[in-house]
Amino acid sequence: MAKLWFKFQRCFRYFRRKPVRFFTLLAIYLTAGSLVFLHSGFVGQPAVPQSQASPAAGSPVEGAELPFLGDLHLGRGFRDTVEASSIARRYGPTFKGKDTSERAKLGDYGGAWSRALKGRVVREKEKEKEEEKAKYIGCYLDDTQSRALRGVSFFDYKKMTVFRCQDNCAERGYLYAGLEFGAECYCGHKIQAANVSESDCDMECKGERGSVCGGINRLSVYRLQLAQESARRYGSAVFRGCFRRPNNLSLALPVSAAMPNMSVDKCVDLCTEKEFPLAALAGTACHCGFPTTRFPLHDREDEQLCAQKCSAEEFESCGTPSYFIVYQTQVQDNRCMDRRFLPAKSKKLIALASFPGAGNTWARHLIELATGFYTGSYYFDGSLYNKGFKGERDHWRSGRTICIKTHESGQKEIEAFDAAILLIRNPYKALMAEFNRKYGGHIGFAAHAHWKGKEWPEFVRNYAPWWATHTLDWLKFGKTVLVVHFEDLKQDLFTQLGRMVSLLGVAVREDRLLCVESQKDGNFKRSGLRKLEYDPYTAEMRRTIAAYIRMVDTALRSRNLTGVPDAYGPR
């Protein structure tokens with residue numbers, strides 16, 4: 001140690017006497033390091049031929065009766081490991097990544113320019129598909145005293161786009177969307193103003209260069225093509241159906257008012273003002289209230305029985321004294337909104353198990369409303385925590401949550417739970433939902449480039465076998481398993497959610513379940529305006545998935561359970 005210190009002192013004194021040599025050597029050292037760093041930047045990852053790829057992709061075995069399922073037991077990092085593990089890596093300079101003929105196809109500008117050009121073309125095609133969902137009508141006069149579109153409105157002086165306005169109006173069930181001042185969006189069921197010259201609509205959208213968003217007191221108006229569920233709305237109110245008058249009207253619907261000039265919006269506005277979630281139109285009378293056991297809204301009647309025209313709006317139906325037209329207002333039913341952690345640590349761990357894309361997040365929302373307790377998760381998703389799932393941050397074994405979300409399969413993971421609700425969904429729908437989540441978020445959409453590119457076929461090849469093994473594993477290794485089909489939950493939420501609450505050991509309260517029915521969508525439903533315009537499944541994909549469906553159906557029936565719904569397709 002003393003010798004080393006002595007040598008260091010000699011070097012220090014030497015360079016102190018000759019500083020020029022010191023800085024020269026330092027500059028040479030830094031230059032050499034920079035060259036090594038720059039050289040490492042030329043390392044690429046060329047595509048590996050199919051013959052060299054990992055065989056763990058789970059491709060069907062030729063000549064076999066059923067497709068090969070493989071050992072697809074994924075851990076907590078399942079979202080990232082599937083793709084990473086299936087590709088072998090090779091490193092080398094980029095000029096060896098492609099042969100001469102392949103590089104020639106890229107032109108003089110190389111791959112980066114081609115990718116940028118391709119991305120622009122894809123974005124233009126996506127925009128064209130979005131525009132097909134709405135037809136431009138024209139430029140219309142607008143006045144603050146007498147609006148052309150008299151529904152809801154919202155403003156965004158930084159990020160307003162045509163599609164954003166259309167999407168918001170479509171979600172609320174309006175037929176028309178109009179943009180003004182480059183940043184204002186108005187919705188309505190009819191245009192109540194005159195058409196003017198197109199040159200008057202000359203203001204660019206604040207969030208989209210090159211797009212027109214009206215002008216000064218001028219609206220750029222679009223006619224929307226609504227999804228089926230959106231078409232059953234009236235502005236911000238949701239159409240619930242035609243129902244027979246309840247036996248004890250004053251108890252079922254406690255607030256009533258006579259309206260000689262009845263219209264849907266007048267009754268909805270009255271009940272909204274009185275803070276009731278239901279508006280029932282009965283000819284010239286408007287009734288307001290909550291869904292209760294006296295008026296549960298479960299037995300719908302033929303809409304022709306409610307087809308009496310409104311006195312103030314000839315194109316609207318206002319029901320009769322015996323048959324009510326019912327709308328749900330935007331007033332929140334607070335009877336099922338309180339949530340908390342379990343007061344004492346639970347002795348049982350109950351899983352809410354599903355394949356990704358099968359509606360687990362939605363089911364958690366329903367369970368929290370129905371029980372009043374937070375649900376937990378085997379994972380952690382910050383975006384879900386920010387949306388109100390406060391149990392997301394708890395460890396899954398904490399015992400403070402009513403059940404635990406999990407996508408796990410495999411004996412060890414399953415046997416860690418004392419019981420499970422197994423949520424099963426049509427694989428065709430589940431795969432598409434998970435693909436949208438993966439590339440677009442919980443309520444977003446994957447871009448058309450992802451559907452048309454290599455991502456979708458690879459996704460189906462990896463995830464379709466897992467849809468089957470996930471269900472089979474839970475049926476085999478689960479201690480107590482309640483099977484709930486996503487489609488049944490949507491169609492008969494009251495009954496199916498009651499079954500789920502019973503398994504969780506919580507008393508079933510009918511009024512609370514009725515409250516959940518009116519809040520069932522939450523903030524976890526994708527927009528109705530933007531839909532995929534074609535079937536992404538090839539004939540080969542459908543044959544493979546059909547075999548998995550038959551396998552799961554057989555397993556369910558062998559345990560005296562209901563088989564998969566008929567909507568899954570031929571078996």
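Each residue, glycine too, has its Cβ placed from N, Cα and C.
Heads up, this one's the original sequence, none of the swaps are in it.
When pLDDT values are averaged over the domain 'WSC 1' (133-225), the model yields 89. Feature annotation from Swiss-Prot assigns domain 'WSC 1' to 133-225; the stated evidence is sequence analysis.
Across the domain 'WSC 2' (236-330), the DSSP tally of helix, strand and coil residues reads 18 helix, 32 strand, 45 coil. Summarising the annotation, Swiss-Prot assigns domain 'WSC 2' to 236-330 and lists sequence analysis as the type of evidence.
Just so you know, the Cβ of Pro356 (mutagenesis position) picks up 20 other Cβ atoms within 10 Å once every protein chain is counted. One mutagenesis experiment catalogued in Swiss-Prot, Pro356 to Ala, is accompanied by this note: Markedly decreases the expression of Neu5Ac8S epitope; when associated with A-359, A-361 and A-362.
Here the residue is the original one, while Swiss-Prot reports the published mutagenesis Gly359 to Ala with the comment Markedly decreases the expression of Neu5Ac8S epitope; when associated with A-356, A-361 and A-362. Taking the Cβ of Gly359 (mutagenesis position) as centre and 10 Å as the limit, one finds 23 other Cβ atoms among all the protein chains shown.
The secondary structure of Thr361 (mutagenesis position), as reduced to three states from DSSP, is helical. One mutagenesis experiment catalogued in Swiss-Prot, Thr361 to Ala, is accompanied by this note: Markedly decreases the expression of Neu5Ac8S epitope; when associated with A-356, A-359 and A-362.
For Trp362 to Ala, Swiss-Prot lists a mutagenesis experiment annotated as follows: Markedly decreases the expression of Neu5Ac8S epitope; when associated with A-356, A-359 and A-361. For Trp362 (mutagenesis position), other Cβ atoms within 10 Å of its Cβ number 19.
Neighbours of Thr361 (mutagenesis position), defined as other CB atoms within 10 A of its CB across all chains, total 23. Note: the CA-CA distance between Trp362 (mutagenesis position) and Pro356 (mutagenesis position) rounds to 12 Å.
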